[in-house]
Structures are given as structure tokens and as C-alpha cells.
Amino acid sequence: MTTTSVCPFSKAARPDDGSTRKQGEITASGCPFSKAARPDDASARKQGETTASGCPFSKSARPDENGSKGCPEQEGNLNKDSTDSATVPAKCPFGYDSQTFKLGPFSCMLCQALLYESSRCVPCTHVFCKVCLTRFKDCPLCGADIESIEVDENLQKMVDQFIEGHARIKRSVVNGTEKEEVENDNKKVIYADVSMERGSFLVQQAMRAFSAQNYESAKSRLAMCTEDIRDQLGREGNTPELCSQLGAVLGMLGDCSRAMGDSSSAVKHFEESVEFLMKLPLNDLEITHTLSVSLNKIGDLKYYDEDLQAARSYYDRALNVRRDAMKHHPNAPSQILDVAVSLAKVADIDRTLQNEVAATDGFKEGMRLLESLKLDSEDSALEQRRLSVLEFLKKQVETDAETAL
């Protein structure tokens with residue numbers, strides 16, 4: 001049995017959870033604001049969905065304004081009735097074909113997120129994010145030599161205006177010398193071919209940028225999310241939903257900082273994530289998983305800084321959180337696996353600290369848990385993970401036995 005995402009900030013809060021020091025700690029993908037369907041799922045598109053009238057950006061919501069469903073440069077070139085199996089259909093780089101989600105007019109073709117630090121190739125004038133473009137010597141779209149790169153401030157202003165007007169949970173309208181807050185919490189973002197909750201949209205853009213290693217872009221979008229959620233907390237108080245959302249977004253910010261090599265900022269974000277998640281009742285598997293992952297990631301960073309006592313403290317806290325969750329959900333296989341992984345982390349630190357007895361006990365306890373775990377045949381992914389962690393634990397016990405001889 002696998003756990004399904006129920007918390008509004010489920011396991012998506014950790015886009016690089018598989019990168020932790022030990023293998024076997026894996027989270028499933030999903031949006032932290034999981035009320036919306038996956039934006040890149042073709043089945044989530046609604047027929048006849050149009051942008052709201054009166055928006056200054058509405059005319060540019062579709063480059064093919066006349067109703068064409070294909071890329072203008074490719075229209076008419078593809079014979080859908082062709083039976084030639086050797087012919088590979090051309091793909092529009094902007095996604096205007098039936099097989100992929102559409103990229104909006106303010107998106108970077110490379111990271112597929114909203115443009116950040118918009119930069120234009122010279123002389124071909126194609127526009128991408130600065131970080132994405134600097135990896136190429138030729139234009140990724142047309143192949144022309146890049147003689148120089150120019151900042152496109154006007155386009156970036158339009159992107160920023162779109163975000164402020166449409167993607168933020170709230171926006172402010174200047175009224176004389178005062179700022180009047182206009183609430184838009186229940187309105188959705190309609191961009192390209194999807195309609196999403198406002199918070200979900202920014203998190204989606206951050207996750208796309210993170211996957212493309214455009215960490216500055218991801219960090220910028222997540223910072224907006226934290227600002228908006230903090231504002232909501234100020235108005236509505238520490239509700240479980242908002243605390244879980246903020247805890248997960250802060251964890252994602254920690255991942256960005258860690259990927260950028262800023263371990264001190266990463267620890268700060270993870271610790272703040274833990275602070276908010278600890279305010280929630282720990283009877284929800286998604287909340288306890290996110291909390292334990294944040295604690296483990298702080299432990300990893302302390303371990304890399306060679307602060308072994310601090311690392312063990314955080315690993316042990318994560319283990320205790322997972323033990324409590326296993327007591328409340330004794331029939332959740334993923335929770336048992338998480339406990340075994342935490343036991344391995346703590347035992348490994350104990351061995352490094354030359355506490356061999358505690359280390360061996362930890363490895364053996366993890367082995368007993370995994371050997372007694374019975375999975376259904378459809379849980380192939382969990383079974384693979386169980387075998388991987390079990391093999392690691394057995395090797396550690398064998399090493400201890402050889403050392404004792």
C-alpha cells in the first residue's frame with residue numbers, strides 16, 4: 001500500500017529528495033498546492049477554456065490568435081493520414097502540437113518556465129532566460145551563431161506585470177498614497193492551455209526552472225510564494241493548511257540554496273520549514289514525511305560540514321518523527337521503509353563516532369523491519385526500494401562482524 005498525496009503541500013515540496021546522502025529516501029511528485037491537476041497532463045485540459053476579458057495580456061495569450069492549433073511555420077506541412085512509418089513528425093519548439101502542453105508567450109523554451117532575466121540573442125533576436133541561454137554558443141531555436149546577448153528589459157517588465165497581476169495570491173493597487181489590497185485568492189491563473197490555482201502556478205514555474213537547473217528563477221518564484229503565504233498567515237492566523245504550505249515552500253527554497261552551494265541559507269530555510277511543520281498535528285503521513293525529510297536534509301548538511309554530533313541529533317529527530325508516524329499508521333509500508341532509512345542514517349553516524357554497539361543495533365533493527373515487511377505484488381517500486389535498503393543494511397552488519405573478528 002502506498003500513501004497518496006492528501007496534504008496541500010505533499011511530496012512535491014522536495015524536487016531533489018532523491019539527492020540525499022543515503023539511497024532509498026524517495027518522494028513522489030505532486031504540486032504543493034495539489035488542488036490543481038498536473039499542468040502538463042494532456043488529460044487535464046478543459047475544452048473551451050478561455051482567458052478572462054479585460055486583461056491587458058489577453059490578446060497575447062495565444063500566439064496563434066486566429067485559431068490555428070499548430071505552429072505557423074509547420075502548418076500544412078504534416079499529412080496526418082500519412083502511413084509512412086519512417087516519417088517522424090516535426091515538433092514545434094513552443095509546444096503547438098497535440099502531444100505536448102503549450103508554452104505561453106512569456107515562457108522560456110529551454111526551461112519551460114516563465115522568463116527570468118529575459119535575454120535576447122543577437123542577431124536572431126530569440127529570447128530565453130539568461131541562465132538558460134548562457135549555456136549555448138548557437139541559438140537553441142534557429143541555430144544561428146550568438147554574437148552577443150542583450151538584456152530585454154521591456155519583455156521582462158511584461159512578465160513581471162503578468163505575475164503581479166495574475167499569478168500572485170494577492171495584488172496591491174496604488175490608490176493615492178495608500179495601498180488597497182485586492183483579494184484574488186479564489187481566482188485562477190489562465191495561461192497557455194491550463195487553468196490553475198494562483199499558488200500552484202508559481203510553484204509549477206519554480207519546479208520547472210529547478211529541473212532545468214535555473215535555480216535563480218526557481219528561488220525568485222518560491223520567494224514570491226513565501227511572501228504571499230506569510231501575508232495570508234497574517235490575515236488568517238496559523239491554519240494547518242497555510243503552515244503546511246509555507247513549510248513545504250521553505251523546504252523547496254532550502255533545496256534551491258543547497259543546489260547553489262549556499263549551505264547556510266539552506267539550513268536556515270530547512271529549519272524554518274521544520275518550525276512551521278511542527279505547529280501541525282503529526283497524524284498526517286504527508287506532513288510527517290515532509291517534516292522528517294527537512295530534518296534529514298539539515299542532518300546531511302551538518303554531516304558535510306563535519307559536525308557529526310549535530311548531524312546525529314537531526315537524524316535522530318527525523319527517526320523519532322517517523323517512529324511516531326509508524327505507530328499511527330502501522331499498515332503503511334512506505335512509513336516502515338522510511339523508519340528503516342532513518343535507522344541506517346543514525347547507525348552510520350554512530351559508527352563514525354565509534355559507537356559500534358549502537359550502530360550494529362540500529363542496522364539490525366532496520367533489517368528486522370524490512371525482512372518482516374510483506375508487500376503486495378503491485379507495489380513493485382516499494383519492493384525495489386525495500387531490497388535496496390535491506391542490501392545496504394546487511395552489508396553494514398557484515399562489515400561490523402568482520403571488524404569484530
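Keep in mind that glycine also has a Cβ here, set from the backbone N, Cα and C atoms.
Computed from a predicted structure; not experimentally measured.
Of all the Cβ atoms in the protein chains shown, 23 others lie within 10 Å of the Cβ of C111 (mutagenesis position). Under its mutagenesis entries, Swiss-Prot includes C111 to S with the note: No effect on the interaction with CAT2, but no increase of catalase activity.
As a published mutagenesis entry, H126 to Y appears in Swiss-Prot alongside the note: No effect on the interaction with CAT2, but no increase of catalase activity. Listed in sequence order, the residues of the same chain lying 6 or more apart from H126 (mutagenesis position) and placing their CB within less than 8 Å of its CB are R120, C139, P140, L141, C142.
The note that Swiss-Prot attaches to the published mutagenesis C129 to A is: No effect on the interaction with CAT2, but no increase of catalase activity. Around the Cβ of C129 (mutagenesis position), the same chain contributes C108, L110, C111, A113, L115, Y116, E117, S118, S119, A209, N214, S217, each under 8 angstroms and 6 or more positions distant in sequence.
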